[in-house]
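Features as listed in Swiss-Prot:
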type: BINDING; residues: CYS130, HIS133, CYS152, HIS158; note: Zn(2+) binding site
type: DOMAIN; residues: 324-511; note: domain 'B30.2/SPRY'
type: MUTAGEN; residues: CYS29 to Ala; note: Abolishes ubiquitination and stabilization of RNF187; when associated with A-32
type: MUTAGEN; residues: TRP57 to Ala; note: Abolishes ubiquitination and stabilization of RNF187
type: MUTAGEN; residues: SER107 to Ala; note: Abolishes phosphorylation by RPS6KA5/MSK1. Reduced ubiquitination activity towards RNF187
type: MUTAGEN; residues: ASN383 to Ala; note: Complete loss of substrate binding
type: MUTAGEN; residues: LEU423 to Ala; note: Complete loss of interaction with GYG1
type: MUTAGEN; residues: PHE426 to Ala; note: Complete loss of substrate binding
type: MUTAGEN; residues: SER499 to Ala; note: Complete loss of interaction with GYG1
type: MUTAGEN; residues: CYS501 to Ala; note: Complete loss of interaction with GYG1
Amino acid sequence: MAAVGPRTGPGTGAEALALAAELQGEATCSICLELFREPVSVECGHSFCRACIGRCWERPGAGSVGAATRAPPFPLPCPQCREPARPSQLRPNRQLAAVATLLRRFSLPAAAPGEHGSQAAAARAAAARCGQHGEPFKLYCQDDGRAICVVCDRAREHREHAVLPLDEAVQEAKELLESRLRVLKKELEDCEVFRSTEKKESKELLKQMAAEQEKVGAEFQALRAFLVEQEGRLLGRLEELSREVAQKQNENLAQLGVEITQLSKLSSQIQETAQKPDLDFLQEFKSTLSRCSNVPGPKPTTVSSEMKNKVWNVSLKTFVLKGMLKKFKEDLRGELEKEEKVELTLDPDTANPRLILSLDLKGVRLGERAQDLPNHPCRFDTNTRVLASCGFSSGRHHWEVEVGSKDGWAFGVARESVRRKGLTPFTPEEGVWALQLNGGQYWAVTSPERSPLSCGHLSRVRVALDLEVGAVSFYAVEDMRHLYTFRVNFQERVFPLFSVCSTGTYLRIWP
């Protein structure tokens with residue numbers, strides 16, 4: 001019977017090799033990456049070769065015992081964790097030295113090809129070391145934005161730089177990326193909500209446009225039917241007059257034909273009587289003359305006396321119709337083309353220093369404190385107001401303003417000469433015609449007292465400026481409900497005006 005001895009085999013050898021490799025890693029200096037030689041421990045607990053840490057701390061002769069006595073009194077950073085450590089408190093680690101000595105007596109077998117990784121792993125390992133000093137990257141220079149080794153850290157190049165342990169730098173970078181990721185996710189959610197809202201609003205607008213197309217088609221169809229009807233009536237009247245003229249003409253011609261026949265016959269009889277001998281002539285003379293006296297004179301009704309009057313009346317209607325249609329076409333074209341919407345932006349040179357304008361110069365809100373801005377002659381230095389970049393002196397224009405739900409805003413138009421310096425009232429006398437939200441109430445800023453407006457919550461308001469008739473009107477965009485109209489005799493160019501006097505609200509030119 002064979003004796004049973006300790007189990008050996010490939011598995012047992014591999015495990016022993018792995019344990020030996022792990023033990024060798026624990027007995028390896030993190031600076032020189034070799035087995036410890038005269039290991040010493042610092043106050044944080046990490047251990048290094050005495051010569052290695054001496055080089056890191058730039059202590060000439062640190063490898064000798066006498067050099068330790070000349071250690072500086074101030075703490076220096078641990079090469080591995082950056083915790084402060086006093087060089088005078090270095091302690092020899094005899095147990096670690098004994099382990100390193102034992103490991104030197106054994107040599108681990110060379111790894112078989114492919115057994116401990118690939119060329120890619122070797123390349124990664126090489127990339128994890130400093131190309132200048134051959135030391136592993138354990139630190140991160142925040143000023144240069146790159147990984148460095150403990151020897152680089154003590155070099156003059158990095159002496160004044162902010163340096164972190166590599167794991168802390170990685171953690172900080174991950175936290176920063178996570179915070180950015182949270183912001184991006186929030187922006188993504190906002191974009192998704194905006195896209196959904198945009199789709200919904202676009203769908204509603206398309207539906208509304210389809211309804212408007214049907215209305216326009218129906219209105220023009222009704223207009224065409226009306227014009228065809230009136231055309232038929234007028235042409236029918238002209239045809240009726242033509243028949244009357246023709247009938248009257250036929251009647252007159254028939255009557256004239258009878259009378260002409262009678263007169264021709266009588267004329268022939270007179271001529272025959274005149275050719276007879278004297279005695280016969282005298283005997284028939286009286287009867288012939290009597291027949292001439294009994295013949296009625298021609299009294300036909302002329303065409304022009306009655307018909308010309310009727311035709312003139314129809315011609316007058318045609319003339320009036322032509323003028324009315326011309327005016328109708330001009331008015332219709334003018335109504336369809338008037339009040340073209342204008343694209344506005346805010347003028348930064350007019351903005352009060354406390355007002356903060358959006359990057360696209362469409363929105364404005366009130367900041368906590370005044371900004372350091374140039375003292376431009378057009379700038380409002382006291383009133384928190386800003387004008388649009390373009391003004392108007394003629395025509396019809398409109399724009400829309402998105403308004404905040406809280407108190408502290410006003411907008412409308414102001415004349416170009418409105419005072420920019422000092423505190424000035426918000427009144428028509430000062431050249432300002434505006435709508436306002438104050439004290440939870442919407443107001444038309446009239447004079448001497450403001451006019452309260454009876455309207456529900458406003459989110460967007462249309463301003464319609466008609467310089468031809470002298471009017472500034474405000475409408476709730478949701479249902480185009482009329483809010484108020486100022487009647488103004490404009491004498492100069494006017495500019496859209498915006499004012500925000502509370503940090504809790506805003507105004508924005510829409511869209």
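Quick reminder: no glycine exception, Cβ is built from N, Cα and C everywhere.
Ranked by CA distance from PHE426 (mutagenesis position), the binding-site residues CYS130, HIS133, CYS152 have CYS152 at the top as the closest. Take the Cα of TRP57 (mutagenesis position) and measure to each of the binding-site residues CYS130, HIS133, CYS152, HIS158: the nearest one is CYS152. The two recorded residues ASN383 (mutagenesis position) and LEU423 (mutagenesis position) have their Cα atoms spaced 6 Å from each other. Looking at ASN383, SER499, the mutagenesis positions in this record, the fewest other C-beta atoms within 10 angstroms of the C-beta turn up around ASN383. Cα of SER499 (mutagenesis position) to Cα of HIS133 (Zn(2+) binding site): a span of 65 Å. Cα of HIS133 (Zn(2+) binding site) to Cα of CYS501 (mutagenesis position): a distance of 63 Å. Following the DSSP three-state reduction, the secondary structure of CYS501 (mutagenesis position) is coil. There are 15 other Cβ atoms within 10 Å of the Cβ belonging to HIS133 (Zn(2+) binding site). In this structure the alpha carbons, written CA, of CYS29 (mutagenesis position) and CYS152 (Zn(2+) binding site) are 17 Å apart. In this structure the C-alpha atoms belonging to HIS158 (Zn(2+) binding site) and LEU423 (mutagenesis position) are separated by 57 Å. Of the candidate recorded positions, CYS130, CYS152, LEU423, the one lying closest to CYS501 (mutagenesis position) when CA atoms are compared is LEU423.
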